[in-house]
Amino acid sequence: MSVPSSLSQSAINANSHGGPALSLPLPLHAAHNQLLNAKLQATAVGPKDLRSAMGEGGGPEPGPANAKWLKEGQNQLRRAATAHRDQNRNVTLTLAEEASQEPEMAPLGPKGLIHLYSELELSAHNAANRGLRGPGLIISTQEQGPDEGEEKAAGEAEEEEEDDDDEEEEEDLSSPPGLPEPLESVEAPPRPQALTDGPREHSKSASLLFGMRNSAASDEDSSWATLSQGSPSYGSPEDTDSFWNPNAFETDSDLPAGWMRVQDTSGTYYWHIPTGTTQWEPPGRASPSQGSSPQEESQLTWTGFAHGEGFEDGEFWKDEPSDEAPMELGLKEPEEGTLTFPAQSLSPEPLPQEEEKLPPRNTNPGIKCFAVRSLGWVEMTEEELAPGRSSVAVNNCIRQLSYHKNNLHDPMSGGWGEGKDLLLQLEDETLKLVEPQSQALLHAQPIISIRVWGVGRDSGRERDFAYVARDKLTQMLKCHVFRCEAPAKNIATSLHEICSKIMAERRNARCLVNGLSLDHSKLVDVPFQVEFPAPKNELVQKFQVYYLGNVPVAKPVGVDVINGALESVLSSSSREQWTPSHVSVAPATLTILHQQTEAVLGECRVRFLSFLAVGRDVHTFAFIMAAGPASFCCHMFWCEPNAASLSEAVQAACMLRYQKCLDARSQASTSCLPAPPAESVARRVGWTVRRGVQSLWGSLKPKRLGAHTP
């Protein structure tokens with residue numbers, strides 16, 4: 001016969017007060033955690049004790065039997081006493097305590113089987129009536145004969161004794177020590193208390209908080225299914241003890257990113273979602289608990305707040321006040337790493353001292369100053385500055401100088417200012433280069449004379465600035481390259497603003513001069529709200545040539561006229577007498593400029609060009625212009641390597657101008673002609689009517705159209 005193990009203290013008290021005072025050899029109280037263990041639900045009375053109670057021969061002595069019963073009862077008392085302190089509902093008993101309690105056991109008298117069964121039946125009924133927290137298990141409420149009880153006890157005695165001994169050994173080795181308490185004070189706790197009893201220990205880690213429910217899942221689930229088959233009114237441990245309720249997770253704005261506050265029966269703790277680590281203290285405070293496992297420390301080092309080697313618990317977060325400081329450093333790294341050379345001040349002294357030594361930098365608000373380092377200059381040709389090629393040529397110069405200047409502090413021989421720290425100032429329509437220490441003016445370049453400027457387009461060249469201008473002494477086109485402390489687009493934007501201002505001032509001055517010569521009485525008031533369209537810049541092509549001069553010719557057209565003029569000039573002059581110049585071809589104007597002085601040698605309107613051709617020599621080119629009534633002039637050029645590009649450009653300009661004239665003439669003919677008088681309209685209508693009548697009658701009279709036209 002198996003003995004029930006789910007009887008509580010209330011059942012035993014009711015049994016002791018409701019009947020005669022009995023001295024029970026077996027304490028029948030069982031803790032709630034024994035109901036969740038599959039191995040303990042079939043705990044049986046030792047076969048030797050049953051044989052002695054039934055009076056069978058060959059049984060053991062009364063003393064050892066009573067000691068066995070008392071030992072089992074005290075073990076159950078210890079398990080019940082420590083149930084509210086064990087988080088995983090494990091039986092808490094050690095071998096040392098078991099050995100220490102054995103000498104204190106007092107021998108009790110043997111009991112008969114019938115008397116023992118009556119006590120068990122009465123206790124089971126009382127436990128069911130009082131509605132215990134765990135479902136009471138009644139073995140049988142029917143009467144059973146002595147023979148049936150003897151057969152069942154004899155068949156199960158040996159197996160139950162072996163299971164009981166193995167179970168006690170496993171529980172003693174795996175459970176923490178617990179102290180027994182009096183029987184009257186043992187009660188099933190209303191809710192399992194995992195981490196709230198007593199002060200919190202720092203040795204609790206994430207495995208304790210997150211692994212409670214999975215530590216004994218198989219045994220717990222199977223045992224509960226067996227115990228609750230007959231009592232559906234009670235809930236399961238999952239229902240009565242919910243660690244994860246909907247309100248358990250809280251997010252707070254005070255917590256750093258990635259942290260969450262969790263509240264459950266164990267208390268309030270903080271969970272770092274990316275790494276999976278937990279801690280009792282808020283993450284924004286001094287340091288984590290001392291119980292952080294080595295695995296948790298290795299996960300914390302992944303965030304990059306410290307080096308990869310090991311740290312002590314007290315030293316790991318010592319130098320890090322918060323999680324925001326490393327983020328600020330991470331934002332600064334891409335900005336400092338954009339340059340290929342080390343980030344350093346462009347002057348030997350720190351920048352604050354340099355600013356103190358340079359008071360004029362910020363005194364005049366009209367001066368824009370930029371700290372730069374000269375990389376030198378590269379000579380350029382006029383062909384490289386042609387439209388569509390200038391940006392590529394300037395970028396090649398930047399690439400050529402910046403890639404070969406690995407050490408910027410080593411000055412190179414060649415041009416002025418090479419490898420030096422300079423101040424680039426934009427003042428009064430002038431670009432100035434000033435020595436930082438002595439404020440000495442090294443170079444001044446009028447902004448209006450700068451041909452091209454640009455910023456490096458390659459990756460890492462955003463701080464390289466270059467401009468192209470003609471040298472005053474050598475008349476050579478030079479591309480000066482600088483490396484700026486700030487992004488070079490600031491200089492380019494400032495230059496663009498200054499050029500726009502200069503062009504606006506010149507436009508206003510030209511309008512003022514023209515306005516003085518106009519009759520103000522004929523001017524029409526224009527409202528100020530009207531927005532005039534911005535003028536479009538025409539495409540200008542420049543070609544470097546030798547200007548042979550111009551001669552008057554008799555006819556405006558003819559290849560023989562051009563060939564005769566070219567032969568006469570080539571035979572009468574030498575190459576040294578030819579003037580180096582360049583021709584600017586625009587859709588409206590052809591301009592001939594001196595290559596060195598940029599003086600205008602000739603300017604011709606495309607609308608007055610009458611004929612153009614290439615001479616017998618492919619290097620020669622000439623065109624004829626109308627200089628006045630019955631006066632024509634032939635301009636001649638020597639081109640390298642041939643005159644094909646120049647002739648095509650002039651021809652394209654002529655065709656474009658001719659097309660514009662046609663467009664303007666067609667619009668004027670449709671919209672600008674005055675309306676015909678009424679008399680002319682009447683004559684035209686009458687003529688149309690007469691013509692219709694004549695066509696009907698088949699008249700073949702000739703029509704005089706000129707007489708009837710207005």
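Cβ atoms are placed via backbone N, Cα and C, with glycine included.
Unsubstituted: the structure retains its original residues.
DSSP labels the residues of the domain 'WW' (253-285) in these numbers: 0 helix, 15 strand, 18 coil. Under the heading domain 'WW', Swiss-Prot lists 253-285, citing sequence analysis as support.
The annotation domain 'PID 1' is assigned in Swiss-Prot to 370-509 on the grounds of sequence analysis. Across the domain 'PID 1' (370-509), the model assigns an average pLDDT of 82.
Taken from Swiss-Prot, the feature domain 'PID 2' covers 542-699, and the record attributes it to sequence analysis.
Among the mutagenesis entries in Swiss-Prot is Y117 to F, noted as: No effect on phosphorylation by ABL1.
One entry in Swiss-Prot concerns the mutagenesis experiment K204 to Q. Its note says: Mimics acetylation; leading to increased transcription activator activity; when associated with Q-701.
Mutagenesis annotation in Swiss-Prot: Y234 to F, described as No effect on phosphorylation by ABL1; the structure shown retains the original residue.
Taking the Cβ of S459 (mutagenesis position) as centre and 10 Å as the limit, one finds 8 other Cβ atoms among all the protein chains shown. The note that Swiss-Prot attaches to the published mutagenesis S459 to A is: Loss of PKC-mediated phosphorylation.
The annotation that Swiss-Prot gives for the mutagenesis experiment S459 to E reads: Increased activation of the RAC1-ARF6 axis.
Swiss-Prot lists Y547 to F among its mutagenesis entries, and the accompanying note reads: Abrogates phosphorylation and stimulation of transcription by ABL1, and increases the interaction with RASD1/DEXRAS1. The C-beta environment of Y547 (mutagenesis position), restricted to residues of the same chain at least 6 apart in sequence and closer than 8 Å, consists of W578, T579, P580, S581, I592, L601, G602, H635, M636, F637.
One mutagenesis experiment named in Swiss-Prot is K701 to Q, and its note says Mimics acetylation; leading to increased transcription activator activity; when associated with Q-204.
In Swiss-Prot, a published mutagenesis experiment is listed as K701 to R, annotated Abolished acetylation by KAT5, leading to decreased transcription activator activity; when associated with R-204.
In the three-state DSSP assignment, the secondary structure recorded for Y547 (mutagenesis position) is strand. According to DSSP, the secondary structure content of the domain 'PID 1' (370-509) in residues is 42 helix, 48 strand, 50 coil.
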